[in-house]
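Some notes on the structure that comes next.
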Amino acid sequence: MVAISMIWFFTKRMPRIFALAFNLISIFLLIFLLIGCYNPSNQSTFLVKYKFDDNSPFYTIIEKSYEKSNTTLGLEEVIIRSGYMGVCIDNIPSQYSSYNNMTTFSNSICYARKNLSSVPLYRDLEIQLSNIASSSSKTQSSVVLNILKLAQLTSVNVIHPYVLMATVILTILMFLFILYVTVPKLPFKLAVNKFLLLLSSTIVLTWGIGAMWTHVGINASYRLVPSSSMNIITVKKGKKAAVMAWFSFAFLLLDSVVLWLIFLRDRKSLKDEIDNVPCAQNRYNNYSSDSSTLHSKV
């Protein structure tokens with residue numbers, strides 16, 4: 001009997017269980033997307049990847065620029081990945097640690113997105129391409145390119161994490177409310193169900209905007225950075241992050257659709273129950289003239 005009761009319990013609440021499953025998948029996708037490039041273990045979840053193009057005619061100039069000092073030798077081979085919460089630098093030369101007094105060395109290191117200007121690599125990755133004389137002055141101005149600064153600008157100024165953070169918090173809140181209405185014999189379920197409809201629609205709208213902005217930011221960097229750097233820097237789009245963003249949106253949309261269908265089903269069931277209630281006999285028909293003429297026959 002217990003097994004039958006459990007089967008009936010889950011069968012009756014299967015739509016809400018699907019909603020919980022969709023919600024839980026969305027939470028995991030959004031969290032892994034948020035912490036991408038926060039440490040070397042999850043740097044594969046990047047938004048944009050930058051590196052110097054070794055086919056560029058300026059590549060030899062970049063090599064010579066880094067060869068001027070033993071501390072920067074080989075930095076032209078670095079790969080920089082930009083994420084929501086941080087920036088990861090990969091393929092760091094092995095000799096770089098000895099010249100910078102690093103106690104432990106790894107060829108990959110990640111920094112928080114707003115704490116880059118103070119790290120040694122930020123200054124060491126600056127390259128001076130040429131000196132251009134001004135038409136109004138005999139003095140020459142330096143043309144400086146910093147690949148790490150471009151990655152920082154992507155994470156700080158182009159693709160912001162705040163919409164994603166708000167979506168994660170609201171999605172976790174929605175999971176708790178769905179879990180609440182799934183448990184039987186709890187009060188205020190009607191109010192919570194109505195609130196869930198509003199909350200799910202808000203989350204879909206919020207992350208819909210966030211996913212579209214992520215798509216725009218990734219493609220803007222992909223198209224603008226190579227041209228603006230005279231094709232010195234190549235850019236690769238983070239397909240994994242883009243897929244996670246759109247799949248999480250799809251699951252949130254499914255979640256909202258399921259909740260609306262459950263609400264409409266419950267409203268229809270309630271209406272059918274009200275319609276099936278038999279009408280009570282009118283106690284005011286005390287005289288034969290008050291009733292139908294069919295009942296007034298002698």
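Cβ coordinates are placed from backbone N, Cα and C, and glycine is handled just like the others.
Here the original residues stay in place, and none of the substitutions has been built in.
Record note (Swiss-Prot) on the natural variant LEU153 to Val: In strain: CLIB 413 haplotype Ha1. What Swiss-Prot notes for the natural variant ILE203 to Leu is this: In strain: CLIB 630. Among the natural variants in Swiss-Prot, VAL204 to Ile has the note: In strain: K1. The residue drawn here is the original one. For the natural variant ALA220 to Glu, the note given in Swiss-Prot is In strain: CLIB 413 haplotype Ha2. The annotation that Swiss-Prot gives for the naturally occurring variant ARG223 to Ile reads: In strain: CLIB 630. What Swiss-Prot says about the natural variant LYS236 to Asn is this: In strain: CLIB 219. Swiss-Prot lists ALA241 to Thr among its natural variants, and the accompanying note reads: In strain: CLIB 388 haplotype Ha2.
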Just how many other Cβ atoms lie inside 10 Å of the Cβ on ALA220 (variant position)? 14
Whole-number Å distance separating the Cα atoms of ALA241 (variant position) and ILE203 (variant position) is 19
Among the variant positions ILE203, VAL204, which residue has the fewest other Cβ atoms within 10 Å of its own Cβ? VAL204
Do you know offhand how many angstrom separate ARG223 (variant position) and LYS236 (variant position) by C-alpha? 10
If you count Cβ atoms within 10 Å of the Cβ of ARG223 (variant position), leaving out that atom itself, what do you get? 11
Quick check for the class: what is the C-alpha distance, in angstrom and rounded, between ALA220 (variant position) and LYS236 (variant position)? 11
Determine, to the nearest whole angstrom, how far the Cα atom of LYS236 (variant position) is from the Cα atom of ILE203 (variant position). 29
When each of the variant positions LEU153, ALA241 is scored by other CB atoms within 10 A, the minimum falls on LEU153
Rounded to a whole number of Å, the separation of the Cα atoms of ILE203 (variant position) and LEU153 (variant position) comes to 27
